[in-house]
Amino acid sequence: MSAEREATEAATVAAAAEARAETGAGEGAPSQPPTVEVASDPQPPPAPEASASASAPPLRCLVLTGFGGYDKVKLQSRPAVPPAPGPGQVTLRVRACGLNFADLMGRQGLYDRLPPLPVTPGMEGAGVVVAVGEGVSDRKAGDRVMVLNRSGMWQEEVTVPSAQTFLMPEAMTFEEAAALLVNYITAYMVLFDFGNLRPGHSVLVHMAAGGVGMAALQLCRTVENVTVFGTASASKHEVLKENGVTHPIDYHTTDYVDEIKKISPKGVDIVMDPLGGSDTAKGYHLLKPMGKVVTYGMANLLTGPKRNLMAMARTWWNQFSVTALQLLQANRAVCGFHLGYLDGEVELVSRVVTHLLALYNQGHIKPRIDSVWPFEKVADAMRQMQEKKNIGKVLLVPGPEKET
């Protein structure tokens, strides 16, 4: 979708929002998910009193109804009512939303930041503002924004704090905006805030073909003479080379520690560790003096569509620990990063987003989209990511599946 077309859509949505507002106040759209499934309730919802809402189609959303496999995320609907955001909030129509490993872990009951079930997942998305609440002066109906939220983005219409929205550059598509925040904030803060990436450094990027991995590769290219080791299956190596990986490593057939030691006997300066378990220890022992391992995930917990108790036990048993004295003697650092626990650090996150948008406008970064799936195909989208078939970001879009 071109930026011009999206701008036209934004104007249309803004006009629609004003028209709805003139019909009178109504109940605000609930932020918690509905409980009526499309497939199981063919009867239309009761018509609201407002005439504009009476003819509006129901709003679609995805809801996690229980912990387990792909079928636990259901497509549901709720009646459309005039948006009524509270003070400091905005309501937007969602055009695209991101799929992240946290969503996969949440489905299995392994993500501690997930609100109680049933809940609409989704930490990020992009769309058009349709209404603003009291006290909001920096957003207006028609603004194209991207959103970073604790959950709830996998739905057609959502109300969020205005402070958690960011204006999109004119040239940015909704798909790019939905692919930017979680992956690029994570990669940026791991590499620069924790890693202090500088010219001449070397970096190990695990899962280099994933969303965070591809973001990290682009960010590494903004610094001169950075050597990048990237792990991924062999079929993805050519793409990794095209995107700045100096030494791709097939983790299926090769011990990445041995491969790195052959090329760089002293190791690397930064290890980006989304794996956890024994891989954190391996990363620590790969560090040069003054090196840093930054752990930001537990992907080793995910070995299938459902929770694997053996994998959980193995990962936790192999969890890495180190004493302060050992760190002192080794001249190394171990850091932890969890974007979900920075949801109250508005200024900190906004600073990073400002840097990222500047890099986007300068042409230094551009989210790579692996695939875009309609809400009906959410199970296929999750499978694509969990089986590590993706190169770049996997996205969801609210619109119904188009007939071919």
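Residue numbers in this text run from 1 along the chain shown.
Note that Cβ sites are derived from N, Cα and C of the backbone, with glycine treated the same way.
At each noted position, the model has the original residue.
Recorded in Swiss-Prot as a mutagenesis result, Gly210 to Ala carries the remark: Fails to induce mitochondrial fragmentation; when associated with A-212. For the recorded site, Gly210 (mutagenesis position), the DSSP three-state label reads coil.
Here Swiss-Prot describes Gly211 to Ala as a published mutagenesis experiment; the accompanying note says: Fails to induce mitochondrial fragmentation; when associated with A-211. Residue environment of Gly211 (mutagenesis position) contains 30 other Cβ atoms, counted within 10 Å of its Cβ in all protein chains.
Under 8 Å, Cβ to Cβ, and six or more positions away along its own chain, Val212 (mutagenesis position) finds Asn183, Thr186, Ala187, Met272, Pro274, Tyr296. Where Swiss-Prot documents Val212 to Ala as a mutagenesis experiment, the accompanying text is: Fails to induce mitochondrial fragmentation and mitochondrial targeting. Fail to induce mitochondrial fragmentation; when associated with A-213.
Its own atom aside, the Cβ of Gly213 (mutagenesis position) has 25 Cβ atoms within 10 angstroms in the protein chains shown. According to Swiss-Prot, the mutagenesis experiment Gly213 to Ala carries the annotation: Fails to induce mitochondrial fragmentation. Fail to induce mitochondrial fragmentation; when associated with A-212.
Cβ-based neighbour count (10 Å, all protein chains) for Gly210 (mutagenesis position) stands at 26.
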